[in-house]
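Student: The structure under discussion is supplied below as structure tokens; questions concerning it will follow.
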Amino acid sequence: MRLSLPLLLLLLGAWAIPGGLGDRAPLTATAPQLDDEEMYSAHMPAHLRCDACRAVAYQMWQNLAKAETKLHTSNSGGRRELSELVYTDVLDRSCSRNWQDYGVREVDQVKRLTGPGLSEGPEPSISVMVTGGPWPTRLSRTCLHYLGEFGEDQIYEAHQQGRGALEALLCGGPQGACSEKVSATREEL
């Protein structure tokens, strides 16, 4: 009992010391409550399509950039440029990659897709992310959709202008997943 008494006093002391454990509000987090579409639909829910597009743009950009760093030769402008065969393969692999790092979490009562390349501003101190399930397949299909819609050549040209240009190509424009018109339509629903 003697060993447990000092431990108990130490714990009680921490609660009494200003700035100790007792001054902090308890941290709580709950998993996002997913509706039927978010749980069972084969397609990416409309309110998450902008995040999905940005995730796809990030993965394409990152994979192309990694492939370029592996090149030993540069073009006349000093920039490393992939051959059509290589960038086509890299983009195909980007879509078939494992998307397990992505999932959904709720921040300020808004469900958002989260994962590499999607951070916006300060992260919440605690949150719960739902991963796996339909999300990897949905992201892979979204990636394949953009690959088919724009083609490898146009995507690689945008990549060469920078990550922002690639994201603007895939997600911007009047009908893009992140356009204000599409966002306004989502809010009306």
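Glycine is no exception: its Cβ is also placed from the backbone N, Cα and C atoms.
Every residue here is the original one, so none of the noted swaps is modelled.
Swiss-Prot feature annotations, pasted as is:
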MUTAGEN   Cys50 to Ser  Does not affect activity
MUTAGEN   Cys53 to Ser  No significant activity
MUTAGEN   Cys95 to Ser  No significant activity
MUTAGEN   Cys143 to Ser  No significant activity
MUTAGEN   Cys178 to Ser  Does not affect activity
Student: Among the mutagenesis positions Cys143, Cys178, which residue has its Cβ surrounded by the fewest other Cβ atoms within 10 Å?
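Tutor: Sparsest of the mutagenesis positions Cys143, Cys178 by Cβ contacts within 10 Å: Cys178.
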Student: Of Cys50, Cys53, Cys95, Cys178, which mutagenesis positions come within 10 Å of Cys143 (mutagenesis position), going by C-alpha to C-alpha distance?
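Tutor: Among Cys50, Cys53, Cys95, Cys178, the ones whose Cα sits within 10 Å of that of Cys143 (mutagenesis position) are Cys53, Cys95.
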Student: Tell me, which mutagenesis positions from Cys50, Cys53, Cys95 are within 10 Å of Cys178 (mutagenesis position) if we use the C-alpha atoms?
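Tutor: Of Cys50, Cys53, Cys95, within range: Cys50, Cys53.
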Student: Just the number: how many Å between the Cα atoms of Cys53 (mutagenesis position) and Cys95 (mutagenesis position)?
Tutor: 12
Student: Among the mutagenesis positions Cys50, Cys53, which residue has the largest number of other Cβ atoms within 10 Å of its own Cβ?
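Tutor: Per the Cβ count within 10 Å, the most buried is Cys53.
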Student: Taking the Cβ of Cys95 (mutagenesis position) as the reference point, list residues of the same chain whose Cβ is under 8 angstroms away and which are at least six residues distant in sequence.
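Tutor: The answer is Val56, Ser140, Cys143, Leu144, Leu147.
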Student: Which state, by DSSP, holds Cys53 (mutagenesis position): helix, strand or coil?
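Tutor: Helix, per DSSP.
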